[in-house]
Amino acid sequence: MNNATFNCTNINPITHIRGSIIITICVSLIVILIVFGCIAKIFINKNNCTNNVIRVHKRIKCPDCEPFCNKRDDISTPRAGVDIPSFILPGLNLSEGTPN
């Protein structure tokens, strides 16, 4: 008296494949949007940092700005290392230019 049998022979394989393809496309689009969002966030943060450096460089008009800004106003590449302000070591010339 078991009337709750399930017959697997009537499943249409084309419908099953179509559903799998739709799910795969949706998941792929979500992953692509997440990756592009992360990349855009990185570039937005980089631009904010660059704008802050430009503002600080324009605000500080003095010869001792070398630790904070590059001489050539080249802010496209970040500087590595730790900047030491010139007032801490006044007798040491740390500039990247030619010697006097």
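Glycine too: its Cβ is placed from the backbone N, Cα and C atoms.
For Ser20 (mutagenesis position), other Cβ atoms within 10 Å of its Cβ number 10. For the mutagenesis of Ser20 to Ala, Swiss-Prot gives this note: Loss of gating and proton permeability. The structure shown keeps the original residue.
Secondary structure at Thr24 (mutagenesis position), as computed by DSSP, is helix. Quoted from Swiss-Prot, the note on mutagenesis experiment Thr24 to Ala is: No effect.
Around Cys26 (mutagenesis position), no same-chain residue at least 6 positions away in sequence has a Cβ under 8 Å from its Cβ. Listed in Swiss-Prot as a mutagenesis experiment, Cys26 to Ala is described as follows: No effect.
Among the sequence features in Swiss-Prot, the mutagenesis site Ser28 to Ala is noted as follows: No effect. Long-range C-beta contacts of Ser28 (mutagenesis position), restricted to its own chain and to partners at least six residues apart, with a cutoff below 8 Å, are absent.
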